[in-house]
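Enquirer: Pasting in a structure now, in structure tokens, and then I'll have a few things to ask.
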Amino acid sequence: MASTVVAVGLTIAAAGFAGRYVLQAMKHVEPQVKQVFQSLPKSAFGGGYYRGGFEPKMTKREAALILGVSPTANKGKIRDAHRRIMLLNHPDKGGSPYIAAKINEAKDLLEGQAKK
């Protein structure tokens, strides 16, 4: 029993010293890490998403971007994409009513122009 307590105490002390060493080492490495992140291109962090607001009148391109489908997608793909996005952003589950309205508008616009 006593040897277990000693082993636990030594482990906690070793973890404390290791944590202190890591924190001190981070102070010396921090400027280098900042420099590396500043040298990376801006597109490395958010380039995969559309970075703009909504247009006053929704276009076919904008509707396709909202649903994440091709502008020439068929009705089945449009419905699947709409369902997937609305499950994530439904107003009854805490989603934005404005975004939900835009998603529905995008579906209506693309379905009106899509083929079966």
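Cβ atoms here come from the backbone N, Cα and C positions, even for glycine.
Quick paste from Swiss-Prot:
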- 62-116: domain 'J' (DOMAIN)
- H90 to Q: Inhibits cell growth. No effect on interaction with PHB2 (MUTAGEN)
Enquirer: Per DSSP, what is the residue count of the domain 'J' (62-116) in each of helix, strand and coil?
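Expert: Split by secondary structure, the domain 'J' (62-116) comes out as 41 helix, 0 strand, 14 coil.
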Enquirer: How many other Cβ atoms sit within 10 Å of the Cβ of H90 (mutagenesis position)?
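Expert: Looking across every protein chain shown, the total is 14.
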